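Among the features that Swiss-Prot reports, domain 'RNB' is placed at 260-587. Here the residue is the original one, but Swiss-Prot notes a mutagenesis experiment at this spot, ASP272 to Asn: Loss of RNase activity, but exhibits helicase activity. Experimental mutagenesis at this site is recorded by Swiss-Prot as ASP280 to Asn, annotated: Loss of RNase activity, but exhibits helicase activity. One mutagenesis experiment catalogued in Swiss-Prot, LYS544 to Arg, is accompanied by this note: Lack of acetylation. Stabilizes exponential phase RNase R. Mutagenesis annotation in Swiss-Prot: LYS544 to Ala, described as Lack of acetylation. Maintains protein's instability in exponential phase. Becomes unstable in stationary phase; the structure shown retains the original residue. The domain 'S1 motif' annotation in Swiss-Prot covers 644-725. One mutagenesis experiment named in Swiss-Prot is GLU764 to Ala, and its note says Becomes unstable in stationary phase; when associated with A-766. In Swiss-Prot, a mutagenesis experiment is listed as ASP766 to Ala, annotated with the note Becomes unstable in stationary phase; when associated with A-764.
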Amino acid sequence: MSQDPFQEREAEKYANPIPSREFILEHLTKREKPASRDELAVELHIEGEEQLEGLRRRLRAMERDGQLVFTRRQCYALPERLDLVKGTVIGHRDGYGFLRVEGRKDDLYLSSEQMKTCIHGDQVLAQPLGADRKGRREARIVRVLVPKTSQIVGRYFTEAGVGFVVPDDSRLSFDILIPPDQIMGARMGFVVVVELTQRPTRRTKAVGKIVEVLGDNMGTGMAVDIALRTHEIPYIWPQAVEQQVAGLKEEVPEEAKAGRVDLRDLPLVTIDGEDARDFDDAVYCEKKRGGGWRLWVAIADVSYYVRPSTPLDREARNRGTSVYFPSQVIPMLPEVLSNGLCSLNPQVDRLCMVCEMTVSSKGRLTGYKFYEAVMSSHARLTYTKVWHILQGDQDLREQYAPLVKHLEELHNLYKVLDKAREERGGISFESEEAKFIFNAERRIERIEQTQRNDAHKLIEECMILANISAARFVEKAKEPALFRIHDKPSTEAITSFRSVLAELGLELPGGNKPEPRDYAELLESVADRPDAEMLQTMLLRSMKQAIYDPENRGHFGLALQSYAHFTSPIRRYPDLTLHRAIKYLLAKEQGHQGNTTETGGYHYSMEEMLQLGQHCSMAERRADEATRDVADWLKCDFMLDQVGNVFKGVISSVTGFGFFVRLDDLFIDGLVHVSSLDNDYYRFDQVGQRLMGESSGQTYRLGDRVEVRVEAVNMDERKIDFSLISSERAPRNVGKTAREKAKKGDAGKKGGKRRQVGKKVNFEPDSAFRGEKKTKPKAAKKDARKAKKPSAKTQKIAAATKAKRAAKKKVAE
């Protein structure tokens, strides 16, 4: 144990420490063959019953997590020595599946026979095999490490007197038998929640019991209910949390204000959307006499009310983030905090954490300091109001006269910060997002495009600056904290993206490792193209997903060496942990001893941060998937009434079985199946992202403008089928390049910008982001998958829904 480099860490956690996981893995790596538990106990100098029991538990935990394999000879071995991998099962509605292994580019194929030993969502240990006759690399399931134990949502049916549930998630390709005494009063076609009592095997069917009946009226509310349960999102407040918040008052206690910097006279304001209910950030800036600005970013002091290890903290950590569905919000914190005590509502005292910064006239962050304060927001402003004020709206300028000059100064600061972002090469995404407008029945009445103006971007730049300051502060002090990490795109993703661009007459410079600046200039060069939104989406897909991690590797998209989330502790748990770390450091500077402070500061260990990073990243992905499910259902529900109508759109994706079309202004995608095209054999060119008719020569390519008719809506699969009316070839290389635009300058150009690339930049990009020489992209292998027709169940449900609506409409008339 004395050679264990993690001995001190283990001694901090356990009174009678045992070798760390890392040391056990290192020991087995040096060993030529697997070892039994008794052999490991001798070789690792384990003594006494307590240590032996600790070793037994640790080995079992390492086996559960896939770090070790327990062989038939009762020995522990390294999975890589046995050519085994750990991964997550991804099911398919046709019975087969895939194994997603972290760190591998391609998923491994699981045959329908292998899928009988596991279900979608299981974490398994598997053995990679050779390729099948279709060239797919297969895998054999060795053991289920962590079975999917969550509840399953589906519809209840009866057939020949036997009750069963068909899962709503098509990746669960099995029915669940329900014994007669476990039905809970569900009737034919009802949406129910099932708990498995017997998992499906090669010889037996799945058996379960109904634990909740959601009803048969499938609407927006039920779509949210299904998503919450399918993705295991916590939505019920535990009784202990209810009890903890029951004693909270609406006003900030006077004793809480003591010892804080008083900023109540500083004209801080909140700027949010019209429908926002929780306000966690306020801003103010003023011009410095010598040039540049002083910027105050005040953030709600959630950490004062949510203390570590309390029921409230445990539930906030469990949720990880607030989940914003189109029609409702599942908050991370109870409403008394999120919309009350922690929300920076106007004209009331609130506790806050402040990041006060100095910014040079060139937009360079020259200084920052953090402190705890008390504030009173001088106004609750909206993006629309601020934009109109900046545009000269006289009525609003009179209404908010005392604040106008401060808002104009914020706008001046924004313009400098925006230019500084361009100089360092940060990528600016101008995404078009859909906003659903609901009617009285909570169905989509229409879909509108959200408009981003300088007020949105102004707040965004202020928040980025505060996040950078927070990241630098904890990093300089070497304090364990969660950084917001955006890794560089993989070489394969870059090659694939560059191939698509080449087909469209575009180019991404930078070789195999393009810099953020290369992506930013590409986006600027295509800004005026009709397919700009599609290209931006493809660019995003070519990049890696941002995560939380205590190991700082920089933020590629923003071209920053250090970045963390500090500005939204009401709705993001990583921000709350960062506030605690900053408070701990501030108290430590004043000579405070111990891991906790009087106002909610806390010192986390690196081990805690590693676990939190994984959990918070998972919670973010979980929320994204759930909201996407509901949005897809709402879009399908909206399109049910559009069957037979004709729309214009653009080809957004091409596959071997057809192409997807994104409808103009609606942001809704549907499939034109290859079988519905002209009578011809179509070949899929994956590199060129196009379908080509062998006889006619007709080509359908990414970016082509098309006119389509809505043929069918598959509510079960959340998919929409189109048929092609006409198509128009997308022009190649439309729009000036960034270099050509720069020659003409900015004068008289609507929305145009000249990218200034100088030697001195605002924030020096990580050296890992620097480019290399260009390499020719490799051609990808062809793919030819077939689409499936809607299931009989789907057609039944869709027909019943349509008939029900028609009947309601008739009664109303």
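Using the three backbone atoms N, Cα and C, a Cβ is placed for every residue, glycine included.
This view paints the features noted in Swiss-Prot onto the structure.
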residue : record               : Cβ neighbours (10 Å)
ASP272  : mutagenesis position : 19
ASP280  : mutagenesis position : 24
LYS544  : mutagenesis position : 14
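Sorting each residue of the domain 'S1 motif' (644-725) by its DSSP state yields 3 helix, 49 strand, 30 coil. Each residue contributes its Cα atom, and for LYS544 (mutagenesis position) and ASP280 (mutagenesis position) those atoms are 28 Å apart. When the alpha carbons of ASP280 (mutagenesis position) and ASP272 (mutagenesis position) are compared, the span between them is 10 angstrom.
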